[in-house]
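What follows is a single structure, written as structure tokens, with notes after it.
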Amino acid sequence: MDLDQWISKVKDGQHLSEDELQLLCEYVKEILIEESNVQPVNSPVTVCGDIHGQFHDLMKLFQTGGHVPDTNYIFMGDFVDRGYNSLEVFTILLLLKARYPANITLLRGNHESRQLTQVYGFYDECQRKYGNANAWRYCTDVFDYLTLSAIIDGTVLCVHGGLSPDVRTIDQIRLIERNCEIPHEGPFCDLMWSDPEDIETWAVSPRGAGWLFGSRVTTEFNHINKLDLVCRAHQLVQEGLKYMFQDKGLVTVWSAPNYCYRCGNVASILSFNDNMEREVKFFTETEENNQMRGPRTGVPYFL
């Protein structure tokens, strides 16, 4: 496995062969299986939100924030679906994980799921680019190994979606059996699917999975777990980044500019230096993004 050569190849817009991709996926699974459900990460590190198959914009993200391994990254899931280059996005992230395992942390998002990828594009894309479903199978097997959250210097929790009524302490996240398809309910599901809302406690989510959670829930969770902040992604933010609640105890980071090639939003990444001081970097879409057409099919999001 010549990882450096493969990285150059994928950055140049080529695909790995089916056999190379299989080898890479098996290799990365061996790294991921060692990671905790709450993977400890040291600052300095840069936190990123959804990418959704926008490969050229991911390349711009690295130009904006610095390249691995000079910059350490946490990607909070939703690498695939919706954009037209999910395969390239997931492949390059796997290659960087294989080459620099200590410098990049990949969290699972609700789209890292066999079920959703068959509806929202990744399955069809793999079929189109490889002529069969093997590549999709290799990648979706890796999904089951991805960790659920990361904690920066013990004080900032990163998770794709949000909180769960079944998770009061971070230790409860450590106990989840993660090596499976995302369940339809329960704590694992909630971490992937929940959203913050301007309420006090809990409410039913319009997404049909996870919960809406409010200010008091978030403040209590942070207090009990000695956290300064919960970082999450999962929701489009027109301005790229949004703090929630009076105490700003939660932030949404969104890293797919001009989402779906038509939303007109900016993207952001959130950097923490060695003193845990924060810096937001914003970026807009690439020329390639602008040349893409709008979505081919109007599949409604609420399942």
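Just so you know, glycine gets a Cβ as well, placed from its N, Cα and C.
Original residues only: the substitutions mentioned are not part of this model.
The Zn(2+) 1 binding site annotation in Swiss-Prot covers Asp50, His52, Asp78. A sphere of 10 angstroms centred on the C-beta of Asp78 (Zn(2+) 1 binding site) encloses 29 other C-beta atoms.
For Asp78, Asn110, His160, His234, the entry in Swiss-Prot reads Zn(2+) 2 binding site, with the evidence type similarity to another entry.
In the three-state DSSP scheme, Asp81 (mutagenesis position) is classed as coil. Residue density at Asp81 (mutagenesis position): 24 other Cβ atoms are found within 10 A of its Cβ, drawing on all protein chains shown. The note that Swiss-Prot attaches to the published mutagenesis Asp81 to Asn is: Almost abolishes catalytic activity.
The feature active site, proton donor is assigned by Swiss-Prot to His111, with similarity to another entry given as support. Same-chain residues at least 6 positions away in sequence with a Cβ under 8 Å from that of His111 (active site, proton donor) are, in sequence order, His52, Gly77, Asp78, Phe79, Val80, Asp81, Thr117, Tyr120, Phe122.
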Within 8 Å of the centroid of the Cβ atoms of Asp50, His52, Asp78, which other residues of that chain place their own Cβ, given that this set defines the recorded Zn(2+) 1 site? Gly49, Ile51, Gly53, Gly77, Phe79, Val80, Asp81, Arg82, Gly109, His111, Ala233, Ser255, Ala256
Are there any residues at least 6 positions away along the chain from His160 (Zn(2+) 2 binding site) with a Cβ closer than 8 Å to its Cβ? List them or say none. Met76, Gly77, Asp78, Leu107, Arg108, Gly109, Asn110, Leu191, Met192, Arg232, Ala233, His234
Applying a 10 Å Cβ distance cut-off over all chains shown, what neighbour count does Asp50 (Zn(2+) 1 binding site) have? 30
Around the Zn(2+) 2 site formed by Asp78, Asn110, His160, His234, which additional residues qualify by having Cβ within 8 Å of the site's Cβ center? Asp50, Met76, Gly77, Gly109, His111, Gly161, Met192, Trp193, Ala233
